[in-house]
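Novice: Structure incoming, see below.
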Amino acid sequence: MGCVQCKDKEATKLTDERETSVSQHAGYRYGSDPTPQHYPSFGVTAIPNYNNFHAPVSQGVTVFGGVNSSSHSGTLRSRGGTGVTLFVALYDYEARSEDDLSFRKGEKFQILNSTEGDWWEARSLTTGGTGYIPSNYVAPVDSIQAEDWYFGKLGRKDAERQLLSNGNPRGTFLIRESETTKGAYSLSIQDWDETKGDHVKHYKIRKLDNGGYYITTRAQFETLQQLVHHYSARAAGLCCRLIVPCHKGMPRLADLSVKTKDVWEIPRESLQLIKRLGNGQFGEVWMGTWNGNTKVAVKTLKPGTMSPESFLEEAQIMKKLRHDKLVQLYAVVSEEPIYIVTEYMSKGSLLDFLKDGEGRGLKLPNLVDMAAQVAAGMAYIERMNYIHRDLRSANILVGDSLVCKIADFGLARLIEDNEYTARQGAKFPIKWTAPEAALYGRFTIKSDVWSFGILLTELVTKGRVPYPGMNNREVLEQVERGYRMPCPQDCPSSLHELMLQCWKRDPEERPTFEYLQAFLEDYFTATEPQYQPGDNL
């Protein structure tokens, strides 16, 4: 059961979601992590009318909630000929420029213009102020999207991560779109027992033909709100009653502000470098602020590292890549020294985190989960037909609650330093690089898979340099002869077997990132269900 070959190589075969029904505590699933919901891209001039339950779908677009959810699609029409659909703030927001609007959670808005996609022009009914607001900070009044417990397109694994973090009590819950059943939802609840300790149970919420909802046919409800109210009063067959909605973190913004959405080359003087976080071969990383009010990370590149023109061209692509497991590129200063402005990650690089930070004490479940997050981000890069080229723990950043995000994707191609471009030069990361890429420059998503296998060794050894005791030349020679790193101390053989799959000589025989994500997310259920923590892992 544990061997990698026994599993189908393509995760697409693993499509039924593990959910628990009240009457049947069985059922197994795997669904790949969908591209997250945090960045609705509308490109429509009319806002769907969420309050008209029977409005025909005129645009074929559901701004919130996805297919057949309670986001009632249709063009914006006046109710009774006068009013408009009102939106409510889900979070506090502080204006970052003179064009956007500060507001508090619960404030209501009239939307004036939604053509900007990520930013909507709105009028606050509380203050009367007009300006741009981030569209993922608001939801239609009285919709399920406005409920604290509704998390939209959140994958099963991410639901578990959120419920099991921050010391949530038993009965903490959320509702999300089902990954596998169109129009259905999943109720995820944190539970506890003496055998498993803290864990999460998932229940499928099915939809009736007449529009109602049920977990078990014995109890049917017109709305999800009624369902939540019912199970908050009594468990009624669930593992426990619903106690408190899971804390919903602030959504990430796609841009620094509405002003930088299209013009994201920013003046150097708008950035303040506050604290140096790291120093690498090609520059430094700083924690800083933009406009004096927005915390960012700033990567400064040494002059001559890459051509500003080539960088700007690549940055146009990087800016379009949006996924929860990728560090978001916000803006650039393209004149030398080049500045790259991204979201700030509080715990720094995964390498430093494992070697010198809180990561030193992590056990295998956390480490495998971090690997699964990286695989999820790389699966998105795979779907977008992009390549990272320099995947290693130094280029993974860690945030609160052990969130991992991939940084520096695509930049390696642009480096013009001779010690790097020679590929066997001192600055080139030979130990992480697939042989066909190191020897012949054949960089593909499959060479990224090789690098991911090396990153797995970094995780289980808490940041040890790969191929200990060997220099770059020896590594290249030995790997060409068929040498592969042995199983690290205390690492389960099934995980080492996965590494060996990543290090197949023929790139096409290496697994996809979609498969790697599936394998790692299900690792302790399907592969190592008997895992017991040891001294090291």
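Positions of Cβ are set from backbone N, Cα and C atoms, glycine also.
None of the noted substitutions appears here; every position holds its original residue.
Note that this is a predicted model, so its numbers are computed, not measured.
Pulled these features from Swiss-Prot for this protein:
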DOMAIN    82-143  domain 'SH3'
DOMAIN    149-246  domain 'SH2'
DOMAIN    271-524  domain 'Protein kinase'
BINDING   L277, G278, N279, G280, Q281, F282, G283, E284, V285, K299  ATP binding site
MUTAGEN   K299 to M  Loss of activity
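Could you place these features in context, so I can see how deep they sit and what lies close by?
Specialist: Secondary structure of the domain 'SH3' (82-143), assigned with DSSP and counted as helix (H, G, I), strand (E, B) and coil, comes to 3 helix, 28 strand, 31 coil.
Applying DSSP to the domain 'SH2' (149-246) sorts its residues as follows: 18 helix, 33 strand, 47 coil.
In the three-state DSSP reading, G283 (ATP binding site) counts as strand. For G283 (ATP binding site), the same-chain residues that are 6 or more apart in sequence and have a Cβ closer than 8 Å to its Cβ are K299, T300, L301, K302, T305, P337.
Taking all protein chains in view, 21 other C-beta atoms sit within 10 angstroms of the C-beta of K299 (mutagenesis position).
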Novice: In this predicted model, what is the average pLDDT of the domain 'Protein kinase' (271-524)?
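Specialist: Mean pLDDT across the domain 'Protein kinase' (271-524) comes out at 90.
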Novice: Per DSSP, to which secondary structure element type does L277 (ATP binding site) belong, with helix, strand and coil as the options?
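Specialist: Once the DSSP labels are grouped into three classes, L277 (ATP binding site) ends up as strand.
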Novice: I'd like the Cβ neighbour count for L277 (ATP binding site), meaning other Cβ atoms within 10 Å of its Cβ, all protein chains included.
Specialist: 19
Novice: Determine, from DSSP, whether K299 (mutagenesis position) sits in helix, strand or coil.
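Specialist: The three-state answer is strand.
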Novice: Compile a sequence-ordered list of residues in the same chain as N279 (ATP binding site), six or more apart from it, whose Cβ lies below 8 A from its Cβ; state 'none' when nothing qualifies.
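Specialist: V285 - these are the non-local Cβ neighbours of N279 (ATP binding site), listed in sequence order.
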